[in-house]
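I'd like to ask some things about the structure below.
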Amino acid sequence: MKLLVGTLRLWEVGRQVAFSSLTPGQECSGLRKTFWAAMRAVRTRADHQKLGHCVTMGRIMRPDDANVAGNVHGGTILKMIEEAGAIISTRHCNSQNGERCVAALARVERTDFLSPMCIGEVAHVSAEITYTSKHSVEVQVHVMSENILTGTKKLTNKATLWYVPLSLKNVDKVLEVPPIVYLRQEQEEEGRKRYEAQKLERMETKWRNGDIVQPVLNPEPNTVSYSQSSLIHLVGPSDCTLHGFVHGGVTMKLMDEVAGIVAARHCKTNIVTASVDAINFHDKIRKGCVITISGRMTFTSNKSMEIEVLVDADPVVDNSQKRYRAASAFFTYVSLNQEGKPMPVPQLVPETEDEKKRFEEGKGRYLQMKAKRQGHTEPQP
């Protein structure tokens with residue numbers, strides 16, 4: 001009976017899609033073609049979900065999800081994005097018989113905060129596997145906010161995440177990923193290009209971010225030293241997966257908090273996360289480690305601030321391992337006036353040669369992203 005009901009529902013959806021796309025002058029042959037094309041589209045979506053390539057999760061935003069301005073904390077959104085990605089990638093990597101594994105977050109591509117999310121709204125997070133290599137999974141995530149009083153929905157975030165499957169028997173062993181079926185050959189080729197690009201950038205970033213932020217006494221306003229900040233956090237069980245390693249989303253939220261402190265100290269106004277450049281996870285963080293999350297201003301444009309955030313882990317209960325770099329990223333913040341509109345920020349004053357070099361590198365990233373946005377903007381009539 002359930003199979004019959006499901007078949008009838010599938011037929012009805014296909015019929016409605018087909019008839020909604022017809023024009024009055026179409027003939028029966030056109031009707032048949034449109035109907036069966038719609039049926040194939042519906043079945044493709046259903047099969048895609050059945051195979052486990054999509055997952056959707058949602059929850060209402062509570063007061064404890066808010067930042068000081070009253071909107072949903074950017075770190076909370078990043079954490080939800082990572083949770084959805086971890087679910088779908090771990091499920092996929094265990095979809096075939098073999099050694100069991102857990103998917104570990106390796107990298108988050110640039111994430112833009114397109115629209116603020118408010119307390120009381122429902123966050124809908126949808127994740128889809130879009131590419132698999134031999135040892136990694138690409139997951140694309142979309143975040144929608146819904147006002148349940150008015151029914152209004154809007155897109156707030158888009159992100160791309162990369163995961164690697166680690167064996168439950170030996171977490172240092174990376175397992176092979178079951179391949180996915182692509183609808184078009186072009187999809188696989190485009191995914192392979194994205195994979196090679198992120199792999200190269202991850203290797204370059206790991207060696208570039210080698211220095212540690214050092215505190216300076218009595219710094220001058222608007223300098224790097226004036227606003228640089230750090231948080232020290234002891235990793236506990238609530239921060240970790242069932243296997244004793246820190247959730248990537250926990251690390252990202254702490255990174256966002258430090259970046260927000262740096263931005264607020266620099267401009268002394270309300271600030272919000274505008275975007276996050278690629279977050280690279282260089283190494284795993286175990287339960288019991290003490291992590292130091294350090295942030296420093298690297299560049300300012302007229303209305304935006306770029307903050308570099310570094311995460312260093314110290315295995316205090318393991319004398320055999322030294323302090324190491326666990327993650328790094330660049331966050332972009334904007335300053336808001338009382339009406340919630342972007343306003344100019346104080347210009348950063350780099351003092352040392354390293355600070356001047358980082359400023360020029362940040363300027364290059366800013367101009368590159370600005371040109372990319374302008375290139376995607378459609379000309380107005």
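Backbone N, Cα and C define each Cβ position, glycine as well.
Nope, none of those substitutions made it into this model, it's the original residues.
In case it's useful when we look at the structure, here is the feature table from Swiss-Prot:
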type     : residues      : note
DOMAIN   : 51-169        : domain 'HotDog ACOT-type 1'
MUTAGEN  : ASN67 to Ala  : Dramatic reduction in catalytic activity
ACT_SITE : ASN67         : active site
DOMAIN   : 225-339       : domain 'HotDog ACOT-type 2'
MUTAGEN  : ASP256 to Ala : Dramatic reduction in catalytic activity
ACT_SITE : ASP256        : active site
Which chain-mates of ASP256 (mutagenesis position) that are at least 6 residues away have a CB under 8 A from its CB, listed by sequence?
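Listed in sequence order: HIS73, GLY74, GLY75, LEU78, THR273, VAL276, PHE331.
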Take the Cβ of ASN67 (mutagenesis position) and count every other Cβ within 10 Å, whichever protein chain it belongs to.
20
